[in-house]
Amino acid sequence: MSIYPMYTRKITHWFARRSFQNRIFLLILFTSTIVMLAMSWYLTDITEERLHYQVGQRALIQAMQISAMPELVEAVQKRDLARIKALIDPMRSFSDATYITVGDASGQRLYHVNPDEIGKSMEGGDSDEALINAKSYVSVRKGSLGSSLRGKSPIQDATGKVIGIVSVGYTIEQLENWLSLQISSLLIPMAIMLLLLLFCARRFSLHIKKQMLNMEPQQLSQLLIQQSVLFESVFEGLIAIDSDYKITAINQTARRLLNLSQPEPTLIGKRISSVISQEVFFYDAPQTNKKDEIVTFNQIKVIASRMAVILNNEPQGWVISFRSKDDINTLSLQLSQVQQYADNLRAVQHEHRNLISTIAGLLFLKRYNQALELIQQQSESHQKVIDFIARNFQDNHLAGLLIGKYYRAKELGLELIFDPACFVDRLPTALSHNEWISIVGNLLDNAYNASLRQPQGSKQIECLINSDGQEVIIEIADQGCGIDEALRDRIFERGVTSSASKDHGIGLWLVRSYVEQAGGSIVVENNIPFGTIFTLYIPLTRDEHHG
């Protein structure tokens, strides 16, 4: 069994156990090292080739210059070894060549750096081209001093006859020393480059880790799968858009609520304005989050929120969540009929209990006439109010609300007075019964609370509701505590209230939302001497170009 596959598996297993950040770092380090080694090999090869060429040309030029010296030609012709030595020794001392050799026409040495070699034949077998063909050239051969790079040139007399040869050589060992010096000069820059690559690799791996939220790929993959399942499983419609207002994600609930038949891939990349016909909500105040606003998406009333995705203090996109208004019960149930009817029934029960107790006391005292008179008085008073409401308010939901609010006022020690001009035979088409009752109920509740907080004012609340003409007019006047000037401009904002209770701050915001939805307007004035007058103008038929 080969050890190589086993060793490879161990390395692979060890590498797989490293964190993603370290794997990226090691991979870049390995790749960088391979590249650096390849570059080193290439530079070494190029440098060696260039060095051999340059040194070879240097040896050749020296050999040609020496062989052309008239003094040397004359000395070789006379075989004057002393003269040859006197000519060559100074040159060798100034040259960087390892050796300079001079031979005769038969290749026997006339001069050599080693005197013992004089008279012997030149080694290497590469002198024939110079001696026979009178050529100058560069060769690499092994001689008496070892392998060397040598330049050879013939010595010719005045007639052109070859009478000798000059060989200038550089040993391979000397060339390798020079090559090592040149390569070593590159080691520091290459080491600096390698360290820079290591630093960049580390920074890059840290950047990748940061971009992946410090998670491993499998963790990120699992998170994306979980978020995808969560995105599709919530009951709210969810839409994600980028900074160019193009859809990047939309869940199944959103497509169902908006009656969109296209699958998600078809909607991805489309501008939100081409899919949903409510542009103000998406484009208004891009850096501000919106929460629980009543808007209309594709002619469907929804309660929507918008959350900005902020990166480097700039919005990179938004996530819009919404639910059909018909499905929202948290606000409507608390601010409309369920809570109101419970309060109204308690008020009626409380007043009837007090009345029965009073009548029982009169009967016990045998004051029958006074008991009968009280019964008739209460019956006439209540009947007048009930008859007035039944006659002037033809919507049963509104009539029931007003009767309950009348008894609730009496329970609180207040008096709800209806203006004789009250008359409602139709309601705005843009509002449902629930929304309409929420408007009136919240205005009356607000007036009750304000009146209870003002000990000096009258305890009367005046109510006018009239649908004559093209709009419904609602006017609620109280003698309560009024509106703080610091809150007057913000009284209709969600969560803004002058009450200490955490449950307040929603009613007037809801009133404004419904009125604006129906294309109406609200006027707030100070009452004299105390209190506030709220006047609402709501068109019976909504102007489609409004808002």
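Counting begins at 1 with the first residue displayed.
Placed from the backbone N, Cα and C atoms, the Cβ positions cover glycine too.
Although substitutions are noted, the structure shown does not include any of them.
The citrate binding site feature in Swiss-Prot is assigned to Arg109, His112, Arg150, Lys152; the stated evidence is experimental evidence. Under DSSP, His112 (mutagenesis position) is assigned to coil, being neither helix nor strand in the three-state scheme.
Note on the domain 'PAS' (225-264): residues 270-273, 275-276, 282-283, 297-298, 300, 302, 314-324 of its chain, located 6 or more positions outside it, place their CB under 8 angstroms from a CB of the stretch. Under the heading domain 'PAS', Swiss-Prot lists 225-264.
The annotation domain 'Histidine kinase' is assigned in Swiss-Prot to 347-542.
Arg109 (mutagenesis position) counts 22 other C-beta atoms within 10 Å of its own C-beta, drawing on all protein chains shown. Among the mutagenesis results in Swiss-Prot, Arg109 to Ala has the note: Strongly reduces citrate binding. The residue drawn here is the original one.
According to Swiss-Prot, the mutagenesis experiment His112 to Ala carries this note: Strongly reduces citrate binding. For His112 (mutagenesis position), applying a Cβ distance below 8 Å and a minimum sequence separation of six or more within one chain yields Tyr99, Thr101, Ile118, Ser144.
Annotation for Arg141 (mutagenesis position): spatial neighbours Glu123, Gly124, Gly125, Asp126, Ser147, Ser148, Arg150, criterion Cβ-Cβ under 8 Å with sequence separation of six or more. In Swiss-Prot, a mutagenesis experiment is listed as Arg141 to Ala, annotated with the note Increases citrate binding.
For the mutagenesis experiment Arg150 to Ala, the note given by Swiss-Prot reads: Reduces citrate binding.
Lys152 to Ala appears in Swiss-Prot as a mutagenesis experiment; the accompanying note says: Strongly reduces citrate binding. In sequence order, Leu60, Ala63, Asp126, Ser127, Glu129, Ala130, Ser136, Tyr137, Val138, Ser139, Ile165, Val166, Ser167 constitute the residues six or more apart from Lys152 (mutagenesis position) in its chain with CB-CB distances below 8 Å.
While the structure shown retains the original residue, Swiss-Prot records the mutagenesis experiment His350 to Leu with this note: Loss of autophosphorylation.
Within 8 Å of the Cβ centroid of the citrate site, not counting the listed residues Arg109, His112, Arg150, Lys152, the chain contributes Tyr99, Ile100, Thr101, Val102, Gly103, Met122, Ser127, Gly143, Ile165, Val166, Ser167, Val168, Gly169. As a whole number, the greatest separation of Cα atoms within the citrate-binding residue list Arg109, His112, Arg150, Lys152 is 15 Å. For the domain 'PAS' (225-264), the DSSP-based tally of helix, strand and coil residues reads 16 helix, 11 strand, 13 coil.
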